[in-house]
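Some notes on the structure that comes next.
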Amino acid sequence: MLDKIVIANRGEIALRILRACKELGIKTVAVHSSADRDLKHVLLADETVCIGPAPSVKSYLNIPAIISAAEITGAVAIHPGYGFLSENANFAEQVERSGFIFIGPKAETIRLMGDKVSAIAAMKKAGVPCVPGSDGPLGDDMDKNRAIAKRIGYPVIIKASGGGGGRGMRVVRGDAELAQSISMTRAEAKAAFSNDMVYMEKYLENPRHVEIQVLADGQGNAIYLAERDCSMQRRHQKVVEEAPAPGITPELRRYIGERCAKACVDIGYRGAGTFEFLFENGEFYFIEMNTRIQVEHPVTEMITGVDLIKEQLRIAAGQPLSIKQEEVHVRGHAVECRINAEDPNTFLPSPGKITRFHAPGGFGVRWESHIYAGYTVPPYYDSMIGKLICYGENRDVAIARMKNALQELIIDGIKTNVDLQIRIMNDENFQHGGTNIHYLEKKLGLQEK
């Protein structure tokens, strides 16, 4: 097993990684910015290293500082968590080149799956169903581009190859706006991702977001751990996640899961990963793969009993998968609500000092967070301050537990989205299950005209 690792992240995921390390007897090094010296995992870690000032660019995105921290503390591996450098192939490469283990896939795998065009090509080759599209980047010949759009059928969506998180995409409903949409997406992509390659896909009007969790050891073994539904979104950011996804039959789960596991073996995948799909009219369409642990991983842990972070650590230590596919069983249902420090009306971040705090509890309730009374939420980072996960023997029980837990949760001193989460849990259509990715924005009156 790994002797000592650097946790190259902050907030709740850093604490989650620290807990898994402690259970496995792994020593921990918490790297932090000057604004984060009071974070819970920093206070609990075996060693701490301040890697720079508050802005992420100078701390959590500062590759030389993170690698130096590993060197001076004698760590053997670096866990990137999610966000920040977790899907940065150059970081993974530099970590390995410096003699450390990157807890995640190989750099070339991150590169392959990070570029949407090469990722789609690899998935098609592996037999994973994809959205009908341009099968490669779009050129400058508008006659050819119009022909592609005609073959796919309007509406289509123009996407940046290096994009993600809802950035660098445009819906086109007819020939008249095609040329302008392509050039605008190109310009945006060049500015945001330094890569102006764009491609075209069929635009699905009312899909759900369903994703498959996978684990692969890079030694020819890969398993899928059922699916999650993350359709409750605002501005392409997930708000509520659940597992399993309502209405997905065991046959459908096996069909798509086996293809994802096979794809992992085909591309030599190592670690935890997630295949994201749009799901419409009983069909799955691959959109992207996240080559890291995800925010919503706890709902999968609750229904399968598999500790995904511990599995990541074991795989990084060179161990084969500790579970076989036939040992993965789905039991019950889990729902996760992301708790954000934000104004419930404007959705603007609401940093500040937490004056009073009480975490919910009870059977089937899990609270993943780094906050405490007296903790100051800094203005420099993502607004998520916690995740509330509730488990039940079925979906109705999980939702009922979540309603109670949300009402028990007290966070005073800052504004949060707890009331919004209560509204979602009480929403009839959500309770029925199967709402699409546009539902929450329509409910909030935010749908762009």
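A Cβ is built for glycine as well, from the same backbone N, Cα and C atoms used for every other residue.
Modelled residues match the original; the substitutions are not represented.
The model shown is predicted, which means the values in this text are computed figures rather than measured ones.
Listed features, source Swiss-Prot:
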type: MUTAGEN; residues: Arg19 to Glu; note: Loss of homodimerization. No effect on ATP binding
type: MUTAGEN; residues: Glu23 to Arg; note: Loss of homodimerization. No effect on ATP binding
type: BINDING; residues: Lys116, Lys159, Gly165, Gly166, Glu201, Lys202, Tyr203, Leu204, His209, His236, Glu276, Glu288; note: ATP binding site
type: DOMAIN; residues: 120-317; note: domain 'ATP-grasp'
type: BINDING; residues: Glu276, Glu288; note: Mn(2+) 1 binding site
type: BINDING; residues: Glu276, Glu288; note: Mg(2+) 1 binding site
type: MUTAGEN; residues: Glu296 to Ala; note: Severe reduction in catalytic activity
type: MUTAGEN; residues: Arg338 to Ala; note: Severe reduction in catalytic activity
type: MUTAGEN; residues: Phe363 to Ala; note: Loss of homodimerization. No effect on ATP binding
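Rounded to the nearest whole angstrom, the C-alpha distance between Glu288 (Mn(2+) 1 binding site) and Arg338 (mutagenesis position) is 22. When the recorded positions Glu288, Glu296 are compared by the number of other C-beta atoms lying within 10 angstroms of their own C-beta, Glu288 comes out lowest. Secondary structure from DSSP puts Lys116 (ATP binding site) in a helix. Ranking the recorded positions Arg19, Lys116, His209, Arg338 by how many other Cβ atoms lie within 10 angstroms of each Cβ puts Arg19 at the bottom. Using a 10 Å radius centred on the Cβ of Glu23 (mutagenesis position) and all shown protein chains, the other Cβ atoms total 12. Annotation: Glu201 carries the greatest number of neighbouring Cβ atoms among the binding-site residues Glu201, Glu276 [cut-off 10 Å, Cβ to Cβ].
Looking only at Cα atoms, Arg19 (mutagenesis position) sits nearest to Glu276 among the binding-site residues Glu201, His209, Glu276. Neighbours of Tyr203 (ATP binding site), defined as other CB atoms within 10 A of its CB across all chains, total 21. In three-state terms derived from DSSP, Glu296 (mutagenesis position) belongs to neither a helical nor a strand segment and is classed as coil.
The two recorded residues, Glu296 (mutagenesis position) and Tyr203 (ATP binding site), have Cα atoms 25 Å apart. Distances between the Cα of Phe363 (mutagenesis position) and those of the recorded positions Glu23, Glu201, Tyr203 are shortest for Glu23. Cβ contacts within 10 Å of Phe363 (mutagenesis position), excluding its own Cβ and spanning all protein chains shown: 8. Among the binding-site residues Lys116, Glu201, Glu276, the residue whose Cα lies closest in space to that of Glu23 (mutagenesis position) is Glu276.
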